[in-house]
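As recorded in Swiss-Prot, the features of this protein are as follows:
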ACT_SITE  S102  active site
ACT_SITE  H242  active site
BINDING   G32, S102, S103, W183, Y187, S220, H242  zearalenone binding site
DOMAIN    27-207  domain 'AB hydrolase-1'
MUTAGEN   H134 to A  Retains about 70% catalytic activity
MUTAGEN   V153 to H  Maintains the catalytic activity for ZEN but shows a 3.7-fold increase in specific activity against alpha-ZOL
MUTAGEN   V153 to D  Retains about 50% catalytic activity
MUTAGEN   V158 to D  Strongly reduces the catalytic activity
MUTAGEN   V158 to H  Retains about 75% catalytic activity
MUTAGEN   W183 to F  Almost completely abolishes the catalytic activity
MUTAGEN   P192 to S  Strongly reduces the catalytic activity
MUTAGEN   D223 to A  Retains about 40% catalytic activity
MUTAGEN   D223 to A  Retains 37% catalytic activity
MUTAGEN   H242 to A  Strongly reduces the catalytic activity
Amino acid sequence: MRTRSTISTPNGITWYYEQEGTGPDVVLVPDGLGECQMFDSSVSQIAAQGFRVTTFDMPGMSRSAKAPPETYTEVTAQKLASYVISVLDALDIKHATVWGCSSGASTVVALLLGYPDRIRNAMCHELPTKLLDHLSNTAVLEDEEISKILANVMLNDVSGGSEAWQAMGDEVHARLHKNYPVWARGYPRTIPPSAPVKDLEALRGKPLDWTVGAATPTESFFDNIVTATKAGVNIGLLPGMHFPYVSHPDVFAKYVVETTQKHL
């Protein structure tokens, strides 16, 4: 049975969270769009294999919209890691496996490096290290124009499966419509420079598994492959592109379970 509720943390964030199962903790950190419904099917599949799975909407996004502006502006990996630790504290999650894609990937690596006593292992997918002007420049547009542009980008360029993306439903897409401007103004200019992957020695030997999308153009995240290889971090592929938990939830859940089991 899944718990769906809210909880507040001392930093002023009221988090919407979901939790299912019993066993070792697995935490699924959303990408920059902040919407945990993307993990809906995978949560149950992972929990069924003997884990307690927790996920949440990110500060300022979707059902965690009640949050101080500083938690969703000039966002960095390190800030996000501190916010995630605050909700783990509130939920009494002391030691967890963490997954994250995009800004979530930066977050889980920052958690692994900054809070090693709290993290069993981390899985990161398509971690952004480069400024992309065509995304950063949307910040100056009106909200509606930002949402229109980014909805098209997500569906047609990076979803990895347009049918699965659309199938998330009207309520999810209505929340994403509101999240796109928050992301455009708070994430693209500050997340890539904060990527916690510059110190290769700091990554070496850490319980970290790295993936990119099998259908993502190689040049998009080639730097991920190079960095992981140089640091001796396991690098692999997941089907689809930027959102494997939406396009291929069964394969994603299996990957999370099997990777976590290696570290128990």
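Keep in mind that glycine also has a Cβ here, set from the backbone N, Cα and C atoms.
Original residues only.
A quick note: this is a predicted structure, and the numbers were derived from the prediction, not measured.
What Swiss-Prot annotates, mapped onto the structure for a quick look.
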| residue | record | DSSP (3 states) |
| --- | --- | --- |
| G32 | zearalenone binding site | coil |
| S103 | zearalenone binding site | helix |
| H134 | mutagenesis position | helix |
| V153 | mutagenesis position | helix |
| V158 | mutagenesis position | helix |
| W183 | mutagenesis position | helix |
| S220 | zearalenone binding site | helix |
| H242 | mutagenesis position | coil |
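Measuring Cα to Cα from P192 (mutagenesis position), the binding-site residues that fall within 10 Å are S103, out of G32, S103, S220. Local packing around the recorded positions S102, S103, S220 was summarised as the count of other Cβ atoms within 10 Å of each Cβ; on this measure the leading residue is S103. Of all the mutagenesis positions listed here (H134, H242), the one with the fewest other CB atoms within 10 A of its own CB is H134.
Cβ neighbour density within 10 Å is lowest for V153 among the mutagenesis positions V153, V158. For Y187 (zearalenone binding site), the count of additional Cβ atoms within 10 Å of its Cβ stands at 27 [all protein chains shown]. Comparing CA positions across the recorded positions S103, V153, V158, Y187, the one lying closest to H242 (mutagenesis position) turns out to be V158. Distance noted between the C-alpha atoms of D223 (mutagenesis position) and Y187 (zearalenone binding site) is 19 Å. On a Cα basis, S102 (active site) lies 11 Å away from Y187 (zearalenone binding site). When the recorded positions H134, V153, V158, W183, S220 are screened for a Cα within 10 A of the Cα of S102 (active site), none qualifies. Reduced to three states, the DSSP call for P192 (mutagenesis position) is helix. Here the recorded positions are G32, P192, and the one ringed by the most other CB atoms within 10 angstroms is G32. Counting every protein chain shown, the number of other Cβ atoms lying within 10 Å of the Cβ of W183 (mutagenesis position) is 27. Here the candidates are the recorded positions G32, S103, H134, W183, S220. The one whose C-alpha lies nearest to that of V153 (mutagenesis position) is H134.
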